[in-house]
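The domain 'FHA' annotation in Swiss-Prot covers 219-282, and the record cites sequence analysis as its basis. What Swiss-Prot says about the mutagenesis result for Arg223 to Ala is this: Loss of interaction with DCL1. Among the mutagenesis results in Swiss-Prot, Ser238 to Ala has the note: Loss of interaction with DCL1. The residue drawn here is the original one.
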Amino acid sequence: MAPSSRSPSPRTKRLRRARGEKEIGRSREREDDGREREKRNSRERDRDIGRDRDRERKGEGERDREVGDKRRRSGREDTEKRRRTRTDDERYSRGRHERSTSPSDRSHRSSRRSPERAIASRHDEGSNARGGSEEPNVEEDSVARMRAVEEALAAKKKEEPSFELSGKLAEETNRYRGITLLFNEPPEARKPSERWRLYVFKDGEPLNEPLCLHRQSCYLFGRERRIADIPTDHPSCSKQHAVIQYREMEKEKPDGMMGKQVKPYIMDLGSTNKTYINESPIEPQRYYELFEKDTIKFGNSSREYVLLHENSAE
């Protein structure tokens, strides 16, 4: 009979399992190593490509500089040649004037002059005349070439960053509910100790209850209801029309000493139809002190705002 096959022992199973796990770990390590090598190779390729591009840019810049230097040198050489030509012409003309100009001498010299010399002199005179007429064109060409090189170099220069203040930060810090305010409270802003009120009249008749003005240091008037403390809905009023600001100011006391007191002031914020105190228009962007029983009007509205406080006489 054939011997019966035995199942592997638990120890053998554990060994096989450990061996299989090691093989799996090795294969994973090999895969990870392969990935790392590929990443390194790709990074090296990218670096090589970047170096090649940098070399190409440097080469282009050097070539442009060489072209500019050659053009400038050629322009200088042309100028030097023209200067030499002028000097030679001056010397030749000076020598001709120094010689005798009598008719007998001229006829004697012309008879002795050889035909070759006459032809050569005529050729020189023609070349000088042509060169003199071409001088301005050569100068214009050299100047045009130099300007073209300078413009090309200037175009390649990158625009330098500007570090000047743009005012955007200050604008963002002075925003309320998405709207840029036209007014900033001054350092001397304070809440009033007196209970000031505005009594509203229209055509001599009081409207609603008086407006209390003692709970905060400033009150904004205007048509923009999202930011106005006291809305003024008349079409002639601006969105940010005017502001009443309480300021702590120095004041002389009855005994002659200086003391501080919180007083109300009004400022027109550059409105279209102005702000009025006792029927007189006030200048924009300037503080005007308000006194008890002053009457304020905004734009062409018929409403009148009378300023009083709790201790005002009836």
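Even glycines carry a Cβ here, placed using N, Cα and C.
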For Ser238 (mutagenesis position), just count the other CB atoms lying within 10 A of its CB, please. 22
For the domain 'FHA' (219-282), the DSSP residue counts stand at 0 helix, 33 strand, 31 coil
Using Cβ-Cβ distances, find the residues under 8 Å from Arg223 (mutagenesis position) that belong to the same chain and are at least 6 apart in sequence, listing them in sequence order. Pro231, Thr232, Asp233, His234, Cys237, Ser238, Lys239, His241
